Amino acid sequence: MNNARTNAKRRRLSSKQGGLSISEGKESNIPSVVEESKDNLEQASADDRLNFGDRILVKAPGYPWWPALLLRRKETKDSLNTNSSFNVLYKVLFFPDFNFAWVKRNSVKPLLDSEIAKFLGSSKRKSKELIEAYEASKTPPDLKEESSTDEEMDSLSAAEEKPNFLQKRKYHWETSLDESDAESISSGSLMSITSISEMYGPTVASTSRSSTQLSDQRYPLSSNFDHRGEAKGKGKQPLKNPQERGRISPSSPLNDQTKALMQRLLFFRHKLQKAFLSPDHLIVEEDFYNASKYLNAISDIPFLNYELITSTKLAKVLKRIAFLEHLENDELYDIRQKCKNLLYSWAMFLPNEPSIKGM
């Protein structure tokens, strides 16, 4: 009796739905869901199949999909957000001039020979630079694979990275902050920021200025920034004219005061890193005393912005110190808590998004 009533209800409900039963309706939606999941898995698998030296297309902000070569893959965390998950980044070389940059995983896809031929054979209007890039991608150069250090895997570079060499192409050398004989390096393109030494020449580590001199000096605000430390001008400006942009980039000129401020932050970062993160250094009380002075000086610097603390890697060093499991004799100076306080204040009051993407 109960079965008959149940079957009757099912027939009535089926007739209201145009002859489609509930079970049939659910099954009919399954193929689309399966196809969507399959597409997502195929995209993830394609990303995982990318290897060193593969030709790829990269989507950088303000540019079309651009041919490039894959150099390296690594995982990193946001310097300011202590709760963020790991992000997958790729180091790539852009055709035809081989400027390099770090880009996010969702900005990369494989480049096939058929796609190169299709683009070059298309009658659509395209820029001369993009055509040259696709032409150069047909015969990519031989590469020597780069090696990753333990510090990079920990999302902290103890020294500036040394990029690899391309055959028949000259690369810019990058120098370590730990070396005293730093060399002046010519700047790269807007998307090639990986090293302060490449951007601004000799670091403060190679100068003879003392920490007291650096701490006592005040640097007036750069003409490129307003009273809040933000770039002047409203609206998004085109990447084609980096010289006109009110922000720090390798392509925009820096006045002496801004360079001095960058060197000052690099000096503090170098001293803090050497005192607390160097595996061969024995921490003494003088390190705590000096670190306290450095942190106080950093907190007193006006007009800091996201680019200053991330391009100098100061935020990474402070974060690493702040989360040291054990720091003997830190009760008196409370260095770890001071680092956390600085990171918290930056996360609250500085712009959340970097103005240079992919970094």
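Backbone N, Cα and C define each Cβ position, glycine as well.
At each noted site, the model still has the original residue.
Here Swiss-Prot flags 52-114 as domain 'PWWP'. Averaged across the domain 'PWWP' (52-114), the predicted model reaches a pLDDT of 80.
According to Swiss-Prot, the mutagenesis experiment W66 to A carries the following note: Reduces the association of set9 with nucleosome and the H4K20me3 levels. Applying an 8 A CB threshold to same-chain residues 6+ apart, the list for W66 (mutagenesis position) reads L57, V58, K59, A60, F94, F95, L130, A133.
According to Swiss-Prot, the mutagenesis experiment F94 to A carries this note: Reduces the association of set9 with nucleosome and the H4K20me3 levels.
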Residues of the domain 'PWWP' (52-114) by DSSP state, where helix covers H, G and I: 5 helix, 34 strand, 24 coil
F94 (mutagenesis position), number of other Cβ atoms within 10 Å: 23
